[in-house]
Amino acid sequence: MGEKKEETATKPQGEKKPTDGGITTVVMKLDMHCEGCGKKIKRIFKHFKGVEDVKIDYKSNKLTVIGNVDPVEVRDKVADKIKRPVELVSTVAPPKKETPPSSGGAEKKPSPAAEEKPAEKKPAAVEKPGEKKEEKKKEEGEKKASPPPPPKESTVVLKTKLHCEGCEHKIKRIVNKIKGVNSVAIDSAKDLVIVKGIIDVKQLTPYLNEKLKRTVEVVPAKKDDGAPVAAAAAAPAGGEKKDKVAGEKKEIKDVGEKKVDGGGEKKKEVAVGGGGGGGGGGGDGGAMDVKKSEYNGYGYPPQPMYYYPEGQVYGQQHYMMQGQSSQSYVQEPYSNQGYVQESYMNQGYGQGYGQEAPPPPYMNQQGYADPYGHMRAPELFSDENPNGCSVM
């Protein structure tokens with residue numbers, strides 16, 4: 001008998017046998033601009049094993065490959081060549097059934113004892129419903145963790161030199177470009193720049209120093225907005241002062257005279273108001289004690305000019321005839337000054353009165369003015385003359 005030789009044909013591992021499943025239609029979608037793209041794709045499948053036909057639909061940008069091929073391999077090949085994304089439209093072929101490698105001997109069969117013993121099932125762990133609810137709550141709490149609150153808008157006051165309106169426009173333009181800035185206000189009188197928004201002060205100052213080429217300082221904010229609080233506190237304080245002053249005025253109205261020991265002089269309390277006397281009493285006034293002997297009054301009024309009637313003046317007699325004009329020149333001593341006042345009198349024709357003259361002052365028998373008549377007015381609103389007034 002002849003010996004039978006078993007011939008085993010070995011093939012290289014790189015080669016793949018075409019699937020024995022028959023012809024497969026692979027539809028792919030990709031971008032094709034023109035017929036040149038279609039010709040290039042057809043050249044790709046010219047030497048591809050298993051491909052029988054290639055169809056291209058330019059309107060819908062679809063490529064159809066017919067043959068005994070692997071759809072995934074065809075898609076990767078096209079995408080690699082044209083350098084564009086390729087989408088596989090048709091369903092992928094089912095995977096191949098892998099045959100176990102032949103070991104040369106009879107296949108081992110499982111022992112009948114192993115087949116008879118069914119697989120032992122482990123008891124499932126019993127879970128309590130309360131534990132599940134707690135776990136779900138924890139997971140939901142972690143997911144629904146409140147996000148961090150957004151940063152609050154703040155106001156930053158910067159101090160820098162402002163020379164002119166050009167500087168102000170430049171600073172506004174630079175600051176408005178910073179992210180988070182809402183508004184910019186400039187106080188040129190105090191050289192202040194007020195910036196409102198969500199700002200990082202540590203990064204803002206060096207940035208402005210570099211851009212403006214000048215020093216920019218941050219004015220520290222007062223604690224708890226001290227300015228408004230101070231203003232609010234000042235308002236009631238002012239009201240309290242006004243109430244106190246009003247009460248003092250009411251008390252001062254009941255004026256009482258007191259006798260001073262030894263001198264016998266009388267002292268009277270006078271309320272002297274300040275500020276708003278004629279304007280409706282708006283200002284605050286204070287009360288003070290005024291003595292008649294201590295009140296100096298106002299300055300001396302200007303010395304008036306006097307017209308003297310015809311007759312003797314300083315012992316000199318001037319005779320006038322009717323129808324003749326006369327003039328007399330009189331020197332009067334100014335009280336308490338040490339110099340002499342000169343007055344020029346003009347008398348008209350007839351009786352000597354060419355012009356209406358004011359009433360003559362008090363004259364004594366010698367015909368000259370009383371020097372005591374030129375002294376300063378008595379004390380303002382004194383006891384002797386409560387309605388008197390001095391001419392300023």
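Any Cβ shown, glycine's included, is placed from N, Cα and C.
Modelled residues match the original; the substitutions are not represented.
These features come from Swiss-Prot:
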type	residues	note
DOMAIN	23-86	domain 'HMA 1'
MUTAGEN	Cys34 to Gly	Loss of metal binding; when associated with G-37; G-164 and G-167
BINDING	Cys34, Cys37	Cd(2+) 1 binding site
MUTAGEN	Cys37 to Gly	Loss of metal binding; when associated with G-34; G-164 and G-167
DOMAIN	153-216	domain 'HMA 2'
MUTAGEN	Cys164 to Gly	Loss of metal binding; when associated with G-34; G-37 and G-167
BINDING	Cys164, Cys167	Cd(2+) 2 binding site
MUTAGEN	Cys167 to Gly	Loss of metal binding; when associated with G-34; G-37 and G-164
MUTAGEN	Cys389 to Gly	Loss of plasma membrane localization
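Here the features listed in Swiss-Prot are placed on the structure.
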residue : record               : contacts (Cβ under 8 Å, 6+ apart)
Cys34   : mutagenesis position : none
Cys37   : mutagenesis position : Ile82
Cys164  : mutagenesis position : none
Cys167  : mutagenesis position : Lys161
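The DSSP breakdown of the domain 'HMA 1' (23-86) into helical (H, G, I), extended (E, B) and coil residues amounts to 22 helix, 19 strand, 23 coil. Across the domain 'HMA 1' (23-86), the prediction's mean pLDDT works out to 81. The DSSP breakdown of the domain 'HMA 2' (153-216), given as helix, strand and coil counts, is 24 helix, 19 strand, 21 coil.
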